[in-house]
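What Swiss-Prot says about this protein:
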BINDING   G13, 19-20, 40-44, 66-67, I94, K164, 193-197  NADP(+) binding site
MUTAGEN   R40 to Q  Exhibits an 50-fold decrease in kcat/ Km for NADPH, whereas kcat/Km for NADH increases by 5-7-fold
MUTAGEN   K41 to N  Exhibits an 50-fold decrease in kcat/ Km for NADPH, whereas kcat/Km for NADH increases by 5-7-fold
MUTAGEN   A95 to V  Exhibits an 240-fold decrease in kcat/ Km for NADPH, whereas kcat/Km for DD-ACP decreases only by 18-fold
BINDING   A97  substrate binding site
ACT_SITE  Y147  active site, proton acceptor
ACT_SITE  Y157  active site, proton acceptor
MUTAGEN   I193 to S  Exhibits an 13-fold decrease in kcat/ Km for NADPH, whereas kcat/Km for DD-ACP decreases only by 6-fold
MUTAGEN   F204 to S  Exhibits an 10-fold decrease in kcat/ Km for NADPH, whereas kcat/Km for DD-ACP decreases only by 4-fold
Amino acid sequence: MLNLENKTYVIMGIANKRSIAFGVAKVLDQLGAKLVFTYRKERSRKELEKLLEQLNQPEAHLYQIDVQSDEEVINGFEQIGKDVGNIDGVYHSIAFANMEDLRGRFSETSREGFLLAQDISSYSLTIVAHEAKKLMPEGGSIVATTYLGGEFAVQNYNVMGVAKASLEANVKYLALDLGPDNIRVNAISASPIRTLSAKGVGGFNTILKEIEERAPLKRNVDQVEVGKTAAYLLSDLSSGVTGENIHVDSGFHAIK
């Protein structure tokens, strides 16, 4: 079994127990890693504190970081460095779009809504990578969560699909930029999972049913399966992998 006892990872984007990022946390925790968590609002901190009771972390390392604020990202990672020292990687699972920009016609997306989705869902990875790099002097790994809607036009995904396409390009350019620093940057394209964010996508149950019927594995995946792939990408087992987008979707991406 993979041993991550001497590794420290920052996990961003846990909203509740259904979050993909929490599935990642559970797997990394089982493998012995020290985990650091960020959250946006105070109510998220309270939820995180409850979830930590399910993990084996001896200490609660929780930091409030709103990725829309450069100052909070900069100060947050600086404080993480002071408290826990260097880190080995970051799991980024942050995305947001206004509900009306997911449910309406894509051509009616507002400028404000378009930029908001890009800012939170894509640009946040850029500034996070810049600050996390300072805590990875010997190299490390950054992994982001994406979805098939960034590669193909998916009904009702709208502005978030464009944001995910941006995120996936972001991953490639960060991989190129940070490669000389021995920092790898990859993405996991996860199958639709019943998370808080998924509630905003129209026809979500139809998508789940289609995957069960048409995907090679004839089933949907869960958060822990994404977590297992994240553990691989965050660990030295994937030392030669960067700029990659690995699909954890029962093979749905491979069929027409």
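Each residue, glycine too, has its Cβ placed from N, Cα and C.
No noted substitution is present; original residues retained.
What Swiss-Prot annotates, mapped onto the structure for a quick look.
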residue	record	Cβ within 10 Å
G13	NADP(+) binding site	25
R40	mutagenesis position	20
K41	mutagenesis position	10
R43	NADP(+) binding site	10
V67	NADP(+) binding site	23
A95	mutagenesis position	20
A97	substrate binding site	25
Y147	active site, proton acceptor	27
Y157	active site, proton acceptor	25
I193	mutagenesis position	22
I want to verify one value. Collapsing DSSP to three states, which class is R43 (NADP(+) binding site)?
helix
Do you see any of the recorded positions G13, R40, K41, Y147, Y157 whose C-alpha is within 10 Å of A95 (mutagenesis position), and which ones?
G13
Which ones, of the recorded positions R40, Y157, I193, have a Cα no more than 10 Å from the Cα of V67 (NADP(+) binding site)?
R40
